[in-house]
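Have a look at the structure that comes next, please.
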Amino acid sequence: METLNESIRNSSLLCVEAFHNFHCTYNDVSEAERAILIAIIIPAIAITIFGNLLTVVSILYFRQLQTRTNVLTLFLAVADLLVGLLIMPFSAMRSVYNCWFYGWTFCKIHSWFDYTLCTLSVLLLSCISFDRYVAISDPLRYHQRITNRTCALMLLFCWLCLPFYGLVFMLEWNLVGLEEELAQICPDDCPVLLNLPFAMANTIFGCVVPMILMTLAYGRIYQLARQQARKITSTAMGSNVDSARSSLRREHSATITMGIIVGVFISLWMPYFVVSTTESIFGYQASSLAWEFINWFTYINSTVNPILFAAFNRPFRNAFYLILSGRIFSSSYRGVDLFNVQHGSKVNQGAKRCVSTLIGKESDR
């Protein structure tokens, strides 16, 4: 019986010899257009790696950022960092040259980690939404409900997608029933094909259910935040007002940041889940160029997350500033109050301009 790999190798589609005996689908992208793609993709990869590395270092270094919420945020940044290191460079070569230079086995490994890391981001965002919901809805029992054990169990649950996608892609379960489509693929292409059962399961459990839960959680959080703000204003007196408002503002700052990140995530990922599901149902009609464009929408989500942290969360913004300015190397800033960091030193103006360039001119909240 012919294997799926042999089916691709015996493709009857007219392919072109692209580079050094690699046979790929014809690509009418001009050299000028290819240069533009490279000029866009390389900075995106660099920002993804640098920004998420900055997030990881910030959480590991500054004590104020070492909260249970940020344990989940740390793993989200690690997942995004791995997307920049392991996924985007190889996908960039495929996008620019419309060819896969690394063999069929590595194509499956690449798809495995691509889906694993992206699904991991979805699940981590869902866990962070639950954490924020508990912090706002039940603040007095937050530390009883969100314990170290709870965080460990949530992380374990999220990482279960690693062996799941490993079995699916390495055993080619996602390609069962797609022999006809595979026969039309060139030998050195790396197709991202999902049969209907896997596409539906991936969409429902990797998109629809988490996004519904996140939307409901943040909708409820918004209602509770407004109620708490009114209650504090009407019941607190004198210095108690400032203290209560300060505590509430810090919780809301983290919640607003994660809410924005979830909103951006849904916007960037929805096209992929819609197209992948409809393609599986009605047949694969979208061009390889369209697929690459949609895939890069999902990768860009890993690029923008650290930018959103810096733009909408003052502690993270100040942490990035202290790292880029080099102040963490001159004296101990591990215990600094990241809500109140002075930016006035002349030595640090270059770093301040660097941060401003990266995140734009955002006013402190």
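Every residue, even glycine, has its Cβ placed from backbone N, Cα and C.
This is the original sequence, none of the listed changes applied.
According to Swiss-Prot, the mutagenesis experiment Asp114 to Ala or Asn carries the annotation: Abolished activation following binding to trace-amines. According to Swiss-Prot, the mutagenesis experiment Tyr272 to Ala or Val carries the annotation: Abolished activation following binding to cadaverine or putrescine. According to Swiss-Prot, the mutagenesis experiment Glu292 to Ala, Gln or Asp carries the following note: Abolished activation following binding to spermine. According to Swiss-Prot, the mutagenesis experiment Trp296 to Gly carries the following note: Abolished activation following binding to spermine or putrescine.
Provide an account of the burial state, proximal residues and distances for the features listed.
Its Cβ placed at the centre, Asp114 (mutagenesis position) has 22 other Cβ atoms within 10 Å.
The 10 Å shell around the Cβ of Tyr272 (mutagenesis position) contains 19 further Cβ atoms across the protein chains shown.
Taking Cβ-Cβ distances under 8 Å and a sequence gap of 6 or more within the same chain, the neighbours of Glu292 (mutagenesis position) are Ser91, Arg94, Ser95.
DSSP gives Trp296 (mutagenesis position) a helix state.
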Taking the Cβ of Trp296 (mutagenesis position) as the centre, count every other Cβ atom within 10 Å, in any protein chain shown.
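For Trp296 (mutagenesis position), the 10 Å Cβ neighbour count is 21.
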Fill in the CA-CA distance, Trp296 (mutagenesis position) to Asp114 (mutagenesis position), as an integer in Å.
12
What's the CA-CA gap between Tyr272 (mutagenesis position) and Asp114 (mutagenesis position) in angstrom, rounded?
13
